[in-house]
Amino acid sequence: MQTLSIQHGTLVTMDQYRRVLGDSWVHVQDGRIVALGVHAESVPPPADRVIDARGKVVLPGFINAHTHVNQILLRGGPSHGRQFYDWLFNVVYPGQKAMRPEDVAVAVRLYCAEAVRSGITTINENADSAIYPGNIEAAMAVYGEVGVRVVYARMFFDRMDGRIQGYVDALKARSPQVELCSIMEETAVAKDRITALSDQYHGTAGGRISVWPAPATTTAVTVEGMRWAQAFARDRAVMWTLHMAESDHDERIHGMSPAEYMECYGLLDERLQVAHCVYFDRKDVRLLHRHNVKVASQVVSNAYLGSGVAPVPEMVERGMAVGIGTDNGNSNDSVNMIGDMKFMAHIHRAVHRDADVLTPEKILEMATIDGARSLGMDHEIGSIETGKRADLILLDLRHPQTTPHHHLAATIVFQAYGNEVDTVLIDGNVVMENRRLSFLPPERELAFLEEAQSRATAILQRANMVANPAWRSL
């Protein structure tokens, strides 16, 4: 039995009462929160280790509700100025094909270093390069070592609508030197591979790794494939996830919105999490709400690619579970939940011309308890409550940018940078303390970053991508 106690911190619990407890303690035993209280009212039990949280705010770990990890090695140049399909077919797919398993291992470690340093403890990795041999094994080995909580949502594509092909051919003319590649699979092959993946990895790493099926989009996956994913999720008591209405092509092809299309086939259910939802109207929001579908909003990525803004306030008003995802490492170019929270608040204030449309409290909920709800994991993570996993972060607000601070939620959402995250626990294990990562010691960090830079350059060269074009002011 291992015990740990965090003492004299300010707890932002995110429990159903949204209690904020000053000068409080949390007691952790074998990876779970077993007790908490206020020092003036109770005495914490003895512990093997005590973390002094004086001057710090203790929060549930941030939950990255939708992301693509490997593409972090494709950021920093080749994606800029590209719309969605241009970016997808001229950067993402060829870039991932040019990666080797050793590159994937470096990408995962780099991603986790940045994520943990911004307070992210859980990620929903939409693995769209799992088709390539060795990539899954390389990623899982690093996830197990690092200690983050991972939903490994294994994506699959089993059809390409002919109406998209002509558009793709035209876009390829922009980058003729880049090889066109396909990640299509036969439906039966995808089923077998995802089943084997789940059998091997679901519940491993002390229960931190989960495996979901992830049909890519309604236009890239057959109805048969989506029905199988839905049944798989039900039979194995997991979720399934899908990219929905990230571009307007889905509706053009179906002649109706993706939400309407899925409802026609009985594919909307409470185990489904959909990402993006940019090209949505009130009818689509109503359909998702009716079927208790969960949502992940990638607000920075959608803006980066010029796609648009999802109707998040309308979903929130209905009480839907909406989490925040940083999305691709190369369509955001950072893995910083605090930065994405700030952008989420600002863009919706601007779009709605309403300075109170999403409160900082709601934004913080979206990054924690609502993010957990969007993953169907709110019984285990997302709040500081007895019985839940000890995924906790300590923020030190004694920085110039967070001084003065009075309203905690507003300070975190609008003033913080991310470097205020001082200590991170996942399953009660300390994976960062005093900004020092357990899986990337300071004496190794510079050499590792140089290796990541070198590997990224080699990937772009193998894919014939131009990462540093001429200076362009317009």
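Backbone N, Cα and C define each Cβ position, glycine as well.
According to Swiss-Prot, the features are:
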type    : residues                     : note
BINDING : HIS66, HIS68, HIS276, ASP327 : Fe cation binding site
MUTAGEN : PHE84 to Leu                 : 6.1-fold decrease in catalytic efficiency with atrazine. Does not confer melamine deaminase activity. 28.5-fold decrease in catalytic efficiency with atrazine and strong increase in melanine deaminase activity; when associated with D-328 and C-331
MUTAGEN : ASN328 to Asp                : 24.3-fold decrease in catalytic efficiency with atrazine. Does not confer melamine deaminase activity. 28.5-fold decrease in catalytic efficiency with atrazine and strong increase in melanine deaminase activity; when associated with L-84 and C-331
MUTAGEN : SER331 to Cys                : 4.6-fold decrease in catalytic efficiency with atrazine. Confers weak melamine deaminase activity. 28.5-fold decrease in catalytic efficiency with atrazine and strong increase in melanine deaminase activity; when associated with L-84 and D-328
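Location within the structure of each feature annotated in Swiss-Prot.
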residue	record	Cβ contacts under 8 Å, 6 or more apart
HIS66	Fe cation binding site	ASN124, ASN126, THR241, GLN273, ALA275, ALA296, GLN298, GLY323, GLY325, ASP327
HIS68	Fe cation binding site	GLU125, ASN126, ALA127, ASP128, ASP327, ASN328, GLY329
PHE84	mutagenesis position	GLU246, SER247, LEU305, GLY306, SER307
HIS276	Fe cation binding site	HIS243, MET244, ALA245, GLU246, ALA296, SER297, GLN298, ASN302, SER307, ALA310
SER331	mutagenesis position	GLN71, SER79, TRP87, SER301, TYR304, LEU305
(Q) Give me the count of other Cβ atoms within 10 A of the Cβ belonging to ASP327 (Fe cation binding site). (A) 30
Q.
I need the neighbours of the Fe cation site defined by HIS66, HIS68, HIS276, ASP327. Which other residues of that chain put their C-beta within 8 angstroms of the C-beta centroid, in sequence order?
A. THR67, ASN126, HIS243, ALA275, ALA296, GLN298, SER301, GLY325, THR326, ASN328, SER331
Q | Other CB atoms, at most 10 A from the CB of ASN328 (mutagenesis position) | A | 28
Q.
DSSP secondary structure for SER331 (mutagenesis position), reduced to helix/strand/coil, please.
A. coil
Q. Where does PHE84 (mutagenesis position) sit in the DSSP three-state scheme?
A. helix
